[in-house]
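Student: Here's a structure for you.
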Amino acid sequence: MDQLASLAESVAMEEDSEKQSIKGESSLEPDSTPSSPKITARWNPSEACRPLVDDAPIFYPTNEDFDDPLGYIEKLRSKAESYGICRIVPPVAWRPPCPLKEKKIWENSKFPTRIQFIDLLQNREPIKKSTKTKKRKRRRISKIGYTRRKRDSGCDTASSGSSDSEGKFGFQTGPDFTLEEFQKYDEYFKECYFQSEDHPGSKASENKKFKPKVKDLEGEYWRIVEQATDEVEVYYGADLETKKFGSGFPKYKPGYPISEADQYSQCGWNLNNLSRLPGSVLAFESCDISGVIVPWLYVGMCFSTFCWHVEDHHLYSMNYLHTGDPKVWYGIPGNHAESFENVMKKRLPDLFEEQPDLLHQLVTQLSPRILKEEGVPVYRAVQRSGEFILTFPKAYHSGFNCGFNCAEAVNVAPVDWLVHGQNAVEGYSKQRRKSSLSHDKLLLGAAMEATYCLWELSLSKKKTPVIARWKRVCSEDGLLTKAVKKRVQMEEERLNHLQDGFSLRKMEGDFDNKRERECFLCFYDLHMSASSCKCSPNRFACLIHAKDLCSCESKDRYILIRHTLDELWALVRALEGDLDAIDLWASKCRDQYPSQHPRAREYAYLKSAPCIKSRGSSKVQQREQNNLQLVSERLQSDLTSNKEVQLKQDGDSDVNRHGHESERNHVHGITDKSAVTDVKLGVGGKFDEKKISVESQNPHSVSDVGCSELAKKVDGCLGGKDQNAATNRLSLSVELLSSGSLVVKKLWCSKQAIYPKGFKSRVKFLSVLDPTNLTNYISEVLDAGLLGPLFRVSVEDYPTENFSNVSAEKCWQMVTQRLKLEIIKKCDQPVSSLTSLQPLESINGLEMFGFLSPHVIKVVEALDPKHQLEEYWNQKAVKLFGAEPIKEGEKDDTEKGGASDPSLDRDTRLLRGLLKKATPEELVMMHGLLCGETRNTELKEELSTLVDKMEISP
C-alpha cells in the first residue's frame, strides 16, 4: 500500500504542477491546491443507479465460422444489428499472445492520459455560463484545460479556457504512465474508493480488500454520472496510435523463424488485418488512416469512460480486450439513432445550444435509464478479456471500464455498409463537417473489383473465396449494385441540375492522390467530380455548391469528371451481369488501374481458429505484384496524348469488345492550361457527353536513351518494322503439342477454325516478364461448359503467368496489352511513339494458336472426317470453289439473264453455274469425292458409273 500511495503521490504532484501552470493563465482562483493525493469520494451502494436494460446477444463461433471474419459478420448481422452491438467469444483455442506484456513495453513504454471528470459527464453547466461564476463549489473547475479531440493526435490542449469562444469542455491532459504504473494506480484508486475505513496512506489488510462485482461498479458509475455528491477524477489512455506505442496483436516479421505469434500475425481477426480483408471496402483506401484502418489502443482504469458516439462514416467497429478487467458497453440500434439524438438535445438543451456538434466530441453521457424513459432502446454487453465487441453502422454506443485493462479497436466496412456510408457523407455535407475518408473512392474501387471478379468467373468458372464473396453482392438486387446505382443516379441528377454555364472536362487520374480534394463550402469529397473556375484553379466545389464558387462568366467555369455518365451506367450494367459491360470495365481495370485489380494485388486470404498461415505468393506472383505497382504510375501518364482526343461512348462496339481501343482513347486528365471543348446543356437540361474532349498539357519526351535501346531489341525480336514479316515468322514457329479431341457443339468451331478440346501448341513471342527477350508460350483450349471453349495462353516456364478468354483473338490481345505495360515500365515515353511495337497491333490470335498454320489445319481437320462441324466446313467449301451457294428463293445470274464473265471459258462458266445451284452439303461431298478423301465406297462406285455413262454418251 505504501508503494501505491507513493506512486499516487508522485502522480498527484505532477498533476498539481500542471494545474498550477494553468491557474496562472486562468481568471478563476482555486479553492485549494492539494500537496498529496486525495481520493475523497467513496462508494455509496445504497444509492446505486444500475440501469435496467436488456443484454445484447452473445455469439460463440465455431472453428469453421471463425475462419472467415467478414463472412461471420455477415452471418450474424441479421440476428444482432437490431441491438446495435453484440459480443463475440472466440473459440477456446484462439488465444493470441499480447506483445504489450513484454517487459520492455510493460515496464518502460509510456503513454499519455486524459483526466476525466466523471461527475460532469452528464450534469454540467455550459462553458460560457460557468466562467461567469465567481465562486465554484468544486475547486478544479477553474483548472480544467479545455481540450479538443482530434483523430490524428488524440488530444490537443487548448488555451486553458482563457478565451470563452475557444474553450470547450473535454479531457484535460494527464500524466504519462507505463502500463505497469497505470495498473498499480488503478489498484490504489479502487482500494481507496471501495474501502472507506482505510486512509489512502495507511496499509490495508489483505483480508479487508474488497473486489466489487461488475453490477456493483455499474450501479456506482451511474450514481456518479446522474447524482454525484463528490468529485471523481480518473485517467484514461485513449486513442493511442498503435504505430507509435505498439499493437496488442503480434505482427509478422519476415526473415525470422516462424513462431506461434506469426500464425496470429496473419490471422483475419488480428485487428491490424481486419479492416483490409477481402470483402471490406476499406481495402481500397491506400492511406493508413489512424483510428480507422490502423487500430487505436485504449488503456483504461476504474470508471474511465468512452462517451456516447457513433463511428466516423457510420462504419462498423471491432474492439478486442487484450487483458485486464471487464469493459461495460451500451448500444443503441442504428435505426434509433435519430431518436437518441433528439433525446440528448431535449435533456441537455443548454449544452447543445452552445455546442451543436456536441455528440462529435465524445464528452457527454446520458443515463440509459433516461433514454429508456424516452422510448429509446438500449442494450448492455459486458466484455471480458479475450472477447470481441462488434458495433454496427450508425449504432451509438458508450461505456466504462471496471478497472485496469488494455483494449484495441479498428473499423471495418463490409459491402452492406456502403448505404450507411453514403448517408453519412450526405449528412456531413449538410452539417459542413469534414470526412475521414473518400466514400466515392471506396465505392468505385469495390465496384471495379467486383466487375473484374465477374469477368474472371465468366471465363474460368472457378469460384475462389474472393470471387464468390463479390459475386454475392452483385446482380440487380445485390447490395453493391444498389449502392453504385444510387450514387450514379445522384451524380446524374446533380449534373443535370446545373442548367447553365459549365463545360465538362475529364479529371486527371491523380487528381486526389497526393492531397485530399474537398468542397470549399461543405467539405464534400471530390473523388468522382469537382467544379472549378479559371479564376481560382486550385479551389473546388461539389456539384451542389458549384454555383457558389464564384460569379465568373460561364465560359470560365467547368466541371471535372472522373468517369462519364455513360461509363458509370455501364458499370451498373456490369454489376447486374451484362457481359459486354463486364468486358469493358474489366479492360479498364487492367489498363487504367493495373495496381487495383485482383491479379496485381494478389490477396492473402487470411484464416484463423487458431490462425492458419495465409497462402503465400510465389516469386513470380510477388514479382508481378511489385512490377504492376510501379507500372501503374507510368501508365497514368502514358495514356495521355498531346493531341485532342474524342472520348468514345460506352455503346461503341470497338470499345465494348476490345480493351486496346479504350486504352488508346482514354485520357486521364487536364489542367487549366489544357484546351477544353465547352459542352453546354442539351435539350432537357442534360449534358451531351459525346462532346466531351480534352487535351493534355504534358507531351512526353522521347529523349530517353534506354528506351531507344529497348526499341532496337524489340525490333530484333519482332523481326523489324515489317508487320507481315514479323507475323509470318511467328506463325511458322507454331509447334503442335496436342491435337485434342473433337466436340460437336456450337461455339467449338468458327468459319476460320475448329477448336478441339485439349488442343495445345507452343509459340515463341516477346516475354511479358522481359519484353527484350523471346519466350515460349503454351496456347491451349479448355472446356468452359456452357461457355464453350476457353482459350488460355501461359508462359511455359512460369505457368502462373496466364491469360484466359472465350475468344482466341482476345486472349492474345491480353498478352499484348500486358506487354505494353511492361514496356512502359522500361521506357519513359508513350507506347504510341514506339513505332517498333506496331506489329503488336496486327497480331492474330488464331494464328498465334496455330489454327491458321497448314500443318495444324491438316491435323485438326482429320478429327472431323464426317464434317460434322458444318459452320467451318461450309465456309471452307465456299473458299475452295470460289462461289457462294445459292440461298433459297434466289436465282443465279444465268436464270436472271445476267451476263457472264467473258474472261472465263465456256466449261468454267458452266461448272460455276452448276456449283452455285448446289447446297453447302453437296459441295462438301463433291469436294471429298473429287479429292479422293471420302471413304464411302458406294459413292465412289456411283461416281465411276456416272463418268462411264458420260464417256459413252455422244
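Heads up, the Cβ atoms here are built off N, Cα and C, so glycines get one too.
No noted substitution is present; original residues retained.
Swiss-Prot gives this note for the published mutagenesis GLU285 to Ala: Decreased demethylation activity. For the mutagenesis experiment HIS309 to Ala, the note given by Swiss-Prot reads: Loss of demethylation activity. The Fe cation binding site annotation in Swiss-Prot covers HIS309, GLU311, HIS397. Under its mutagenesis entries, Swiss-Prot includes GLU311 to Ala with the note: Loss of demethylation activity. While the structure shown retains the original residue, Swiss-Prot records the mutagenesis experiment GLU387 to Lys with this note: In jmj14-3; loss of transgenic photobleaching phenotype due to RNA silencing. Swiss-Prot documents GLU516 to Ala as a published mutagenesis change and attaches the note Decreased activity. The annotation Zn(2+) 1 binding site is assigned in Swiss-Prot to CYS519, CYS522, CYS542, HIS545 on the grounds of experimental evidence. Positions annotated as Zn(2+) 2 binding site by Swiss-Prot, on the basis of experimental evidence: CYS533, CYS535, CYS550, CYS552. Sequence annotations record features per position, and here Swiss-Prot assigns domain 'FYR C-terminal' to 786-876 based on sequence analysis.
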Student: Considering Cα atoms only, can you say which of GLU285, GLU516, CYS533, CYS552 is the nearest neighbour of CYS522 (Zn(2+) 1 binding site) among these recorded positions?
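Tutor: Ranked by Cα distance from CYS522 (Zn(2+) 1 binding site), first place goes to GLU516.
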Student: To the nearest Å, how far is the Cα of HIS397 (Fe cation binding site) from the Cα of HIS309 (mutagenesis position)?
Tutor: 6
Student: For GLU516 (mutagenesis position), what is the tally of other C-beta atoms lying within 10 angstroms of its C-beta?
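Tutor: The Cβ of GLU516 (mutagenesis position) has 14 Cβ neighbours within 10 Å.
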Student: Sequence gap of 6 or more, Cβ distance under 8 Å: name the residues on the same chain that satisfy this around CYS519 (Zn(2+) 1 binding site), in order along the sequence.
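Tutor: Expected: SER429, LEU526, PHE540, ALA541, CYS542, ILE544, HIS545.
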Student: Using Cβ atoms only, which residues of the same chain lie under 8 Å from CYS550 (Zn(2+) 2 binding site) while being at least 6 residues apart in sequence?
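Tutor: Listed in sequence order: CYS533, CYS535, SER536, ARG557.
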Student: Looking only at Cβ atoms, how many others are within 10 Å of the one on GLU311 (mutagenesis position)?
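Tutor: Taking all protein chains shown, GLU311 (mutagenesis position) has 22 Cβ neighbours within 10 Å.
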Student: Could you round the CA separation between CYS552 (Zn(2+) 2 binding site) and GLU311 (mutagenesis position) to a whole angstrom and send it over?
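Tutor: CYS552 (Zn(2+) 2 binding site) and GLU311 (mutagenesis position) have their Cα atoms 40 Å apart.
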Student: In whole Å, how far does the CA atom of HIS309 (mutagenesis position) lie from that of GLU387 (mutagenesis position)?
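Tutor: Between the alpha carbons of HIS309 (mutagenesis position) and GLU387 (mutagenesis position) there are 21 Å.
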Student: Other than CYS519, CYS522, CYS542, HIS545 themselves, what residues in this chain have Cβ atoms within 8 Å of the centroid of the Zn(2+) 1 site's Cβ atoms?
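Tutor: Neighbours within 8 Å of the Cβ centroid, excluding CYS519, CYS522, CYS542, HIS545: SER429, GLU518, PHE520, LEU521, PHE523, TYR524, ALA541, LEU543, ILE544, ASP548.
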Student: Going by C-alpha distance, which of the mutagenesis positions GLU285, GLU311, GLU387 is nearest to GLU516 (mutagenesis position)?
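Tutor: Out of the listed candidates, the nearest Cα belongs to GLU285.
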Student: What is the set of residues, excluding CYS533, CYS535, CYS550, CYS552, whose C-beta falls within 8 angstroms of the centroid of the C-beta atoms at the Zn(2+) 2 site?
Tutor: LYS534, SER536, LEU549, SER551, ASP556, ARG557
Student: Would you list, in sequence order, the residues of this chain other than HIS309, GLU311, HIS397 that have their CB within 8 A of the centroid of the site's CB atoms, where the site is the one recorded for Fe cation?
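Tutor: Along the chain, the qualifying residues are TRP308, VAL310, SER317, THR391, ALA395, TYR396, SER398.
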Student: When a 10 Å sphere is centred on the Cβ of HIS545 (Zn(2+) 1 binding site), how many other Cβ atoms does it contain?
Tutor: 16
Student: Can you check what DSSP calls HIS309 (mutagenesis position), collapsed to helix, strand or coil?
Tutor: strand
Student: Do you know offhand how many angstrom separate GLU311 (mutagenesis position) and GLU387 (mutagenesis position) by C-alpha?
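Tutor: Checking the Cα atoms of GLU311 (mutagenesis position) and GLU387 (mutagenesis position) gives a distance of 20 Å.
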Student: To the nearest whole angstrom, what is the C-alpha distance linking GLU387 (mutagenesis position) and GLU285 (mutagenesis position)?
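Tutor: Between the alpha carbons of GLU387 (mutagenesis position) and GLU285 (mutagenesis position) there are 27 Å.
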Student: Using a 10 Å cut-off, grab the number of neighbouring Cβ atoms around the Cβ of CYS552 (Zn(2+) 2 binding site), all chains included.
Tutor: 13
Student: Within 10 Å of each Cβ, count the other Cβ atoms, then let me know which of the binding-site residues CYS522, CYS533, CYS535, CYS542 comes out lowest.
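Tutor: Ranked by other Cβ atoms within 10 Å, the binding-site residues CYS522, CYS533, CYS535, CYS542 bottom out at CYS535.
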Student: In the predicted model, what is the mean pLDDT computed over the domain 'FYR C-terminal' (786-876)?
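Tutor: PLDDT averaged over the stretch: 81.
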